[in-house]
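This report refers to the structure that appears directly beneath it.
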Amino acid sequence: MKNMSCKLVVSVTLFFSFLTIGPLAHAQNSSEKEVIVVYKNKAGKETILDSDADVEQQYKHLPAVAVTADQETVKELKQDPDILYVENNVSFTAADSTDFKVLSDGTDTSDNFEQWNLEPIQVKQAWKAGLTGKNIKIAVIDSGISPHDDLSIAGGYSAVSYTSSYKDDNGHGTHVAGIIGAKHNGYGIDGIAPEAQIYAVKALDQNGSGDLQSLLQGIDWSIANRMDIVNMSLGTTSDSKILHDAVNKAYEQGVLLVAASGNDGNGKPVNYPAAYSSVVAVSATNEKNQLASFSTTGDEVEFSAPGTNITSTYLNQYYATGSGTSQATPHAAAMFALLKQRDPAETNVQLREEMRKNIVDLGTAGRDQQFGYGLIQYKAQATDSAYAAAEQAVKKAEQTKAQIDINKARELISQLPNSDAKTALHKRLDKVQSYRNVKDAKDKVAKAEKYKTQQTVDTAQTAINKLPNGTDKKNLQKRLDQVKRYIASKQAKDKVAKAEKSKKKTDVDSAQSAIGKLPASSEKTSLQKRLNKVKSTNLKTAQQSVSAAEKKSTDANAAKAQSAVNQLQAGKDKTALQKRLDKVKKKVAAAEAKKVETAKAKVKKAEKDKTKKSKTSAQSAVNQLKASNEKTKLQKRLNAVKPKK
């Protein structure tokens, strides 16, 4: 913490007690006043715009126009049949009960303030379940939000007339925003929903005061920009029909509104807009879970939350402590964000019902005027323990990087209901799996480099294919390609050598295929020359065999020639030799047919003569035949001949 003499405690007076409502004195003429005119239809709106009134503000989602007008113009507008009603532009103030006390400027990141308020609401259990308010949009309608290292502001809007900036010039809005969403960065404070998208909607001025016109503008902006939750740590003691209509409109559009009950003390009526049924009214509790002395109570109070001595972010990178239902309200708004993250599809009604399951009942049993349904307190669900187990498994996988631990974590994650928390766990595990995949690929490439077998190469290639495109994949593929080239070269050499030895066509074809896979090189050229010699030898052998068969047309020579021709690769030479050999085969076949006819004649003669001489002659003719069905038949006939004695 930055050293301060006598421990600097600066009081910044922000609190303005809730004022008795009346017309604002902003008009230049005492006969003029600021009013909100609510119209029934388009004609009513045109009537307002065409009147003598000065238009201050038009709204996108509210049928109203804020104007400054004299009494006569206001009277005319009230009497117009297309005008629904006219209301005075009344004032609002921030709902603080004490002055802020500045603690530190936060320049020393070792600052880590005590936050008693987190324990009663058990929010750490929600964090363990992965609930951080991620993707939930929260509008803080307040004095704006000041830039702070402990805050992330998603955007904002200024509804006040004196500046277009939504930067906080009071401190109240920044304090509220920190309670909701201060970062979990190891210093300062921890917000209840640190990953919620916080929007600064400036409707209060540097004194913490505002008016109905600006508040309506803030609500209108929240509807237009699809806020999930609106925090209103402000209020007034008088009812407003247009404000009531505005919050109802927002509620119907799916915006959950949370507001401070007020700081007028027990027994005083709940302030507006918290008093409306479409708004969640929040009272404040102290360190002893008792009602804060300043907290307004009433039937409208729905929940209570810590609101005394709350430390949060402040102007100029400082931190400060403050008390009020202003501080209690953001506790509830942030808790709603956690519940909304857990069940994004739930309606406002369902969320309010769900919050009733996440309370500890204080005071009279059931709902009462002081605490409503009770103090908000996160209740762990069965899914929380499942999430915790999955997260623990992911942590183990992150530490060990073992595939068995990765698989176990993935199985546990798969059993979780769909949520941002589940997606976050998946992303963490995907990083571990990516690391593991790279390591596996490196190990398998190294193994392929060592053993240089096709199996190790195939295994390494499969591992590389799992990697995303990038430097690791590119470098590993280069290394594996070198191994592939080595193996391809060795295979080509071995196959060429085998072809040289066997001269078989299958070996020659295999060698040719292996050579074809090699990149152009002197080695490839040399291997091709060696293989071409084998092909030339086979061609010469086939040519000689065919010539021999042509010279002496025997079955044996024809068969030998056919075997030699079969070893040749397809081409003109093989085709020409096969044609020559086919002629030889026809000649051999003709000679064989002649022998068959001769044998048939002699067998027939032996059957007729039945002499030993004719049978011997027939047997000699049959013996000269090639094995065939015809030869078998002739032999059976001859065997049946019994020579005469």
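Cβ atoms are placed via backbone N, Cα and C, with glycine included.
Neighbours of ASP142 (mutagenesis position), defined as other CB atoms within 10 A of its CB across all chains, total 31. In the three-state DSSP reading, ASP142 (mutagenesis position) counts as strand. Residues or ranges marked as active site, charge relay system in Swiss-Prot (evidence: sequence analysis): ASP142 (among others).
Per Swiss-Prot, the feature active site, charge relay system maps to HIS172 (among others); the stated evidence is sequence analysis. Secondary structure at HIS172 (mutagenesis position), taken from DSSP and collapsed to helix, strand or coil, is helix.
The active site, charge relay system annotation in Swiss-Prot covers SER326 (among others) and is backed by sequence analysis. Residues near SER326 (mutagenesis position) in space but far in sequence (CB under 8 A, at least 6 apart, same chain), listed by position: ALA94, ALA95, ASP96, HIS172, HIS175, VAL176, SER233, LEU234, ALA260, ASN263, GLY307. Under the three-state DSSP scheme, SER326 (mutagenesis position) falls in the helix class.
Positions annotated as domain 'Peptidase S8' by Swiss-Prot: 115-382.
Record note (Swiss-Prot) on the mutagenesis of ASP142 to Ala: Loss of protease activity, but mutant is still able to swarm.
For the published mutagenesis HIS172 to Ala, Swiss-Prot gives the following note: Loss of protease activity, but mutant is still able to swarm.
According to Swiss-Prot, the experimentally introduced change SER326 to Ala is described as follows: Loss of protease activity, but mutant is still able to swarm.
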| field | Neighbour count (Cβ, 10 Å) for HIS172 (mutagenesis position) | value | 32
